[in-house]
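This report refers to the structure that appears directly beneath it.
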Amino acid sequence: MSFYNTSNNANNGGGFYQPSAQFAVPQGSMSFQNTVGSSNTGNDNNLGVAPDPLPVGILHALSTKGYPHEPPLLEEIGINFDHIITKTKMVLIPIRFGSGVPQEILNDSDLAGPLIFFLLFGLFLLMAGKVHFGYIYGVALFGTISLHNLSKLMSNNDTSTQTNLQFFNTASILGYCFLPLCFLSLLGIFHGLNNTTGYVVSVLFVIWSTWTSSGFLNSLLQLQNARLLIAYPLLIFYSVFALMVIFV
């Protein structure tokens, strides 16, 4: 190691001063890479943190998995497949769950299932030669807002009951109970419904959706002997979609 000596500038002629060998720095004593690497390794071992790389591969890239210690993406955004399956079963077999609906299912505001059902309804109409995606989502949005406000007016004066009734709860219930009308639109692909048989079948599917949705809302609002009163506006709401399948 050399440095410029300013004190003996006149004697040495302004040159560089080379220290003796006894003051030389030993080789490798200032190797920062080894020191930092060893300290980091010691800290990692002390903290118990192990290397945690992401899995590689095209399948992992398209999946919703992240690091092993992190929750899945679907869980973080609130999509629960168990609730989706349970709600779908309740709509398909309403008599089986006639004793009561769990409060956890009623308070679930999942909209993944309703969006899928409305998309299937539009696709089935498209396969039947009817393009009504704008009408479907427009009527669904306007009807959900109207039925939510009406349900709040019909709910009890209990504060806890009113706080449980949120807009997305109403939208989730109406969307899941829309599933029978998807079967109606699927039937319209293979057979025309603008006849007496089609009218009867459409009425049955509308009643199916109305009965299940009124049961959900009646349990959520904790009303007594008011299911038929709730069912009347729901019947009108689902009848609009049945008319799309038959006439439009």
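Counting starts with 1 at the first residue shown.
Placement of Cβ uses the backbone N, Cα and C atoms for every residue, glycine included.
Every position carries its original residue.
In Swiss-Prot, the entry for mutagenesis Glu70 to Val states: In YIP1-42; temperature sensitive; abolishes binding to YPT1 and YPT31, and inhibits ER vesicle budding. The structure shown retains the original residue.
Here Swiss-Prot notes a mutagenesis experiment, Glu76 to Lys, with the remark: In YIP1-6; lethal; reduces binding to YIF1.
Annotation of the published mutagenesis Phe81 to Tyr in Swiss-Prot: In YIP1-9; lethal; the original residue is retained in the structure shown.
Under the three-state DSSP scheme, Pro114 (mutagenesis position) falls in the helix class. Mutagenesis annotation in Swiss-Prot: Pro114 to Leu, described as In YIP1-1; blocks ER-Golgi protein transport, and causes a severe growth defect at 36 degrees Celsius; when associated with E-129; the structure shown retains the original residue.
Here Swiss-Prot notes a mutagenesis experiment, Lys130 to Glu, with the remark: In YIP1-44; lethal; when associated with K-70. In three-state terms derived from DSSP, Lys130 (mutagenesis position) belongs to neither a helical nor a strand segment and is classed as coil. The number of other Cβ atoms within 10 Å of the Cβ belonging to Lys130 (mutagenesis position), over all protein chains shown, comes to 17.
Record note (Swiss-Prot), mutagenesis Gly175 to Glu: In YIP1-2; abolishes binding to YPT1 and YPT31, reduces binding to YIF1, blocks ER-Golgi protein transport, and causes a severe growth defect at 36 degrees Celsius. The unchanged residue is displayed. Around the Cβ of Gly175 (mutagenesis position), the same chain contributes Leu111, Gly113, Pro114, Leu115, Phe117, Phe118, Ala140, each under 8 angstroms and 6 or more positions distant in sequence. Under the three-state DSSP scheme, Gly175 (mutagenesis position) falls in the helix class.
While the structure shown retains the original residue, Swiss-Prot records the mutagenesis experiment Pro180 to Gly with this note: In YIP1-19; lethal; abolishes binding to YPT1 and YPT31, and reduces binding to YIF1. In sequence order, Val91, Phe205, Val206, Trp208, Ser209, Thr212 make up the list of same-chain residues 6 or more apart from Pro180 (mutagenesis position) whose Cβ falls under 8 Å from its Cβ.
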Rounded inter-Cα distance in Å - Lys130 (mutagenesis position), Phe81 (mutagenesis position): 31
Local Cβ density at Pro114 (mutagenesis position) - other Cβ atoms counted within 10 Å: 22
Cβ atoms near Phe81 (mutagenesis position) (within 10 Å, other residues, all chains): 12
